[in-house]
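Annotated features in Swiss-Prot:
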MUTAGEN   ILE2 to Ala  7-fold decrease in toxicity to flies
MUTAGEN   ARG8 to Glu  270-fold decrease in toxicity to flies
MUTAGEN   ARG8 to Ala  98-fold decrease in toxicity to flies
MUTAGEN   PRO9 to Ala  269-fold decrease in toxicity to flies
MUTAGEN   VAL29 to Ala  13-fold decrease in toxicity to flies
MUTAGEN   TYR31 to Phe  1.8-fold decrease in toxicity to flies
MUTAGEN   TYR31 to Ala  162-fold decrease in toxicity to flies
Amino acid sequence: AICTGADRPCAACCPCCPGTSCKAESNGVSYCRKDEP
């Protein structure tokens, strides 16, 4: 299974990798970012 790594744009094909979540950025693009502890 392919997942989207941290600091990469969220992709419909590939969920964010474990430990990261899709977060909307100020430029309107959503990126997978590391979860905050």
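Each residue, glycine too, has its Cβ placed from N, Cα and C.
Of all the mutagenesis positions listed here (ILE2, VAL29, TYR31), TYR31 has the Cα closest to the Cα of ARG8 (mutagenesis position). Under the three-state DSSP scheme, PRO9 (mutagenesis position) falls in the strand class. In terms of local Cβ density within 10 Å, TYR31 ranks first among the mutagenesis positions ILE2, ARG8, PRO9, VAL29, TYR31.
For the pair VAL29 (mutagenesis position) and PRO9 (mutagenesis position), the Cα-Cα distance reads 7 Å. Calculated from their C-alpha atoms, the gap between TYR31 (mutagenesis position) and PRO9 (mutagenesis position) amounts to 4 Å. Cα-Cα distance from ILE2 (mutagenesis position) to PRO9 (mutagenesis position): 14 Å (rounded to the nearest whole number).
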